[in-house]
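As C-alpha cells, the structure follows; a few thoughts come after it.
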Amino acid sequence: MKYLNCFISTGLAAFFLVNSTSVLAADCSSDLTSGISTKRIYYVAPNGNSSNNGSSFNAPMSFSAAMAAVNPGELILLKPGTYTIPYTQGKGNTITFNKSGKDGAPIYVAAANCGRAVFDFSFPDSQWVQASYGFYVTGDYWYFKGVEVTRAGYQGAYVIGSHNTFENTAFHHNRNTGLEINNGGSYNTVINSDAYRNYDPKKNGSMADGFGPKQKQGPGNRFVGCRAWENSDDGFDLFDSPQKVVIENSWAFRNGINYWNDSAFAGNGNGFKLGGNQAVGNHRITRSVAFGNVSKGFDQNNNAGGVTVINNTSYKNGINYGFGSNVQSGQKHYFRNNVSLSASVTVSNADAKSNSWDTGPAASASDFVSLDTSLATVSRDNDGTLPETSLFRLSANSKLINAGTKESNISYSGSAPDLGAFERN
C-alpha cells in the first residue's frame with residue numbers, strides 16, 4: 001500500500017490510500033507524498049448495483065448506495081462515464097449532499113484515472129423546475145474532483161454548505177446558473193473549473209450565470225483558475241453580496257450572447273459582475289481575463305464598496321471596465337497594473353495608477369503574441385490547470401513589461417510586475 005497524490009492544485013492537496021496500481025493518479029498527478037488517507041473506497045459505476053459491496057469496479061455500487069454508506073474521510077470513486085438521472089416532466093430530480101465530512105477528513109467524490117464522471121439530469125432544452133438543482137450541497141467538507149453536472153432543471157450546483165471544494169469540475173447546459181453559492185455557504189473553494197452554456201428559460205436568460213457567489217453567501221468563498229463562457233447572463237455574478245469574494249487567475253468571455261434564439265432574450269452579458277444592489281462588497285480580483293462580453297468585462301454593478309482590481313486584462317467587451325457608480329463614504333476602488341484594449345474604460349472613486357489607461361503605457365495589439373480568442377477554449381491540461389497558450393501573452397518587446405507597480409501577493413519576474421494578467425518570464 002502507498003499514498004498516491006490525486007489532488008494537486010494551487011497549494012491544496014489531498015491524498016488517498018489506495019493499492020499500488022492507482023485508479024486515481026494515472027498520468028496526471030505527481031509527488032507521491034504522505035498526507036490525508038481515506039478510510040474506505042466505494043467503487044461506483046454508471047451500471048452499479050445497490051446490492052454490490054463496491055469493493056472494486058468488478059462489483060460496483062450505485063451512486064445512491066455509496067452516498068448512503070459514505071462517512072467522513074472516505075472516498076466515492078466514480079468510474080468515468082455518464083450517470084443519467086431520469087427526467088419526469090414537471091418534477092425535480094436533485095441529488096442532495098446533506099452529510100458532512102470533517103476538517104482533515106472530507107468526503108471525497110472523484111472520477112477515477114483522471115477521467116470525467118458526467119451527471120446528466122436529462123432536462124429537455126426548454127424545460128425547468130423551480131429549485132430542481134443538480135447537486136444540492138447542504139453539507140460541509142465535501143471534495144469533488146473530475147465531476148460534471150449538465151442539463152439540471154435549475155442551478156447545476158446550489159451550495160449552502162461550507163468548506164467544500166470543487167476541483168476540475170464543470171457545470172454546463174443547465175437551466176440556471178452553473179454553480180451558485182448562497183444562503184450562508186462559506187469558505188468554499190472552486191479550483192480549475194468550467195461553467196458554460198447555462199441558460200434559464202424561466203426568465204429568458206436573465207438569471208443563468210456561470211458562477212454565482214451572490215446575495216446571502218457567507219465569507220471566504222474563492223475561485224481559482226476558473227473559466228465561464230457563453231452563459232446567458234454573466235460569467236461570474238457577485239450580485240448583492242456584502243461578503244468578500246476572491247477571484248484569481250480566471251477567465252470570463254462571450255457571456256450574454258443569445259445562443260438560444262430566444263426572441264425575448266434578456267441576458268446581461270458581463271464577464272465579472274462584482275457586486276450590486278448597493279451592498280458593500282470589498283471583493284478582490286487578480287490575474288484574470290475578460291473578453292467578448294456583451295456588456296462589461298469587469299463591472300462594479302452598483303457595488304457600494306471598494307473593489308480591488310489588480311493585474312487583469314480586458315479586451316473587446318462592450319465596456320472593458322465599468323466602475324462609474326457611487327460608493328459609500330469611506331469606500332474606494334483600488335486599480336493597479338490592469339490592461340484595457342479595444343474598448344472604453346470608466347473608473348471613478350478609485351485609487352488607480354499603473355493601468356494602461358492612466359499612468360501606465362497604453363496597450364496596443366503589438367504588445368501581445370496573440371489576440372486569437374479561440375485559444376481560450378483549448379482543453380485544460382491533464383491536471384486541470386488552464387491551458388498555456390499565446391493568447392494575451394506579452395510579446396518580447398512589449399512596453400507593458402516591467403511597467404507595473406509592486407503589490408503584495410502578486411509575484412513577478414524582472415524589475416517590476418508587467419501590466420495585464422500574464423507575467424512574461
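Glycine is treated like the rest: Cβ placed from N, Cα and C.
If you check Swiss-Prot, you get these features:
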type: BINDING; residues: Asp209, Asp233, Asp234, Asp237; note: Ca(2+) 1 binding site
type: MUTAGEN; residues: Lys273 to Ala; note: Loss of catalytic activity
type: ACT_SITE; residues: Lys273; note: active site, proton acceptor
type: BINDING; residues: Asn402, Ser413, Ala416, Asp418, Glu423; note: Ca(2+) 2 binding site
- prompt: What is the separation, in Å, between the Cα atoms of Asp418 (Ca(2+) 2 binding site) and Asp209 (Ca(2+) 1 binding site)?
  reply: 31
- request: Any same-chain residues 6+ apart from Ser413 (Ca(2+) 2 binding site) with CB under 8 Å of its CB? Would you list them in sequence order, or say none?
  value: Glu423, Arg424, Asn425
Query: Taking the Cα atoms as reference points, how far is Asp209 (Ca(2+) 1 binding site) from Ala416 (Ca(2+) 2 binding site) in Å?
result: 35
- prompt: For the recorded Ca(2+) 1 site formed by Asp209, Asp233, Asp234, Asp237, which further same-chain residues have Cβ atoms within 8 Å of the site's Cβ center?
  reply: Thr177, Met207, Ala208, Gly210, Gly212, Asn231, Gly235, Phe236, Phe239, Asn255, Asn268, Asn270, Lys273
Listed in sequence order, residues with CB under 8 A of Asp234 (Ca(2+) 1 binding site) and six or more positions away: Asp209, Gly210, Ala228, Ala252, Asn255, Gly256, Asn268, Gly269, Asn270, Gly271, Phe272, Lys273, Asp299
Field: Densest Cβ neighbourhood among Asp209, Asn402 (binding-site residues), 10 Å radius
entry: Asp209
Query: Which are the residues of the chain, Asn402, Ser413, Ala416, Asp418, Glu423 excluded, whose CB is within 8 A of where the CB atoms of the Ca(2+) 2 site average out, their centroid?
result: Ile401, Ala403, Gly404, Tyr412, Gly414, Ser415, Pro417, Arg424
- prompt: Where Asp233 (Ca(2+) 1 binding site) and Ala416 (Ca(2+) 2 binding site) are concerned, what is their Cα separation in Å, rounded?
  reply: 37
- prompt: Roughly how many angstrom lie between the C-alpha atoms of Asp237 (Ca(2+) 1 binding site) and Asn402 (Ca(2+) 2 binding site)?
  reply: 32
